[in-house]
Amino acid sequence: MLGVVELLLLGTAWLAGPARGQNETEPIVLEGKCLVVCDSNPTSDPTGTALGISVRSGSAKVAFSAIRSTNHEPSEMSNRTMIIYFDQVLVNIGNNFDSERSTFIAPRKGIYSFNFHVVKVYNRQTIQVSLMLNGWPVISAFAGDQDVTREAASNGVLIQMEKGDRAYLKLERGNLMGGWKYSTFSGFLVFPL
């Protein structure tokens with residue numbers, strides 16, 4: 001007697017026409033989607049007869065990387081919000097980085113990776129940069145050596161985000177006048193939840 005999974009697979013194959021992988025580990029591509037057949041709970045089925053199904057599409061890819069391409073003085077807007085703005089987007093797969101606000105908006109619940117590198121130049125003040133999640137600081141980095149002409153505040157983290165959550169960089173302390181060039185802000189979806 002056929003189980004639900006076997007009937008689903010037969011029904012899908014019948015609707016899509018013939019689709020064969022060369023071996024059991026190759027995915028079967030049906031109408032642009034990748035159908036992956038795997039054991040959904042290997043510890044509960046020592047015989048290896050249970051099957052689980054996972055369907056993924058290319059739209060699951062999420063990544064961005066933005067930089068400051070020029071030195072400039074902070075704008076009136078950035079002086080009010082203290083958000084660090086990035087004027088050149090190098091990568092924006094999924095279009096979830098809002099370049100006007102320099103804010104990443106999570107398209108789905110998942111684990112995300114973020115890293116930043118904010119450079120201060122010829123500035124004797126200590127700077128503190130924070131990665132903000134919905135207005136709350138998650139991690140911070142400092143650059144405060146008064147004897148060097150260039151120094152960076154850098155950090156990275158994995159965080160769980162819900163759909164619609166916002167992440168951005170905020171200057172919590174100091175100023176970046178005269179040296180934003182070479183600063184970067186990047187992130188990507190590690191895996192959805």
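Here the Cβ of each residue, glycine as well, is placed from N, Cα and C on the backbone.
In this structure the noted substitutions are not present, so the sites keep their original residues.
Under its mutagenesis entries, Swiss-Prot includes ASN23 to Gln with the note: No effect on its ability to form homohexameric or heteromeric complexes with other CBLN family members. Increased interaction with GRID2, NRXN1 and NRXN3. Loss of N-glycosylation; when associated with Q-79.
One entry in Swiss-Prot concerns the mutagenesis experiment CYS34 to Ala. Its note says: Abolishes homohexamer formation from homotrimers; when associated with A-38.
The mutagenesis experiment CYS38 to Ala is recorded by Swiss-Prot, whose note states: Abolishes homohexamer formation from homotrimers; when associated with A-34.
Under DSSP, residues within the domain 'C1q' (57-193) fall into helix, strand and coil as 9 helix, 73 strand, 55 coil. For 57-193, the entry in Swiss-Prot reads domain 'C1q', with the evidence type sequence analysis.
According to Swiss-Prot, the experimentally introduced change ASN79 to Gln is described as follows: No effect on its ability to form homohexameric or heteromeric complexes with other CBLN family members. Increased interaction with GRID2, NRXN1 and NRXN3. Loss of N-glycosylation; when associated with Q-23.
Looking at Swiss-Prot, you'll find the mutagenesis GLY110 to Glu noted as follows: Retention in the endoplasmic reticulum/cis-Golgi; when associated with H-112.
Among the mutagenesis results in Swiss-Prot, TYR112 to His has the note: Retention in the endoplasmic reticulum/cis-Golgi; when associated with E-110. The residue drawn here is the original one. Packing around TYR112 (mutagenesis position) is summarised by its Cβ count: 23 other Cβ atoms lie within 10 angstroms of its Cβ, all protein chains included.
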The number of other Cβ atoms within 10 Å of the Cβ of GLY110 (mutagenesis position), counted over all protein chains shown, is 18
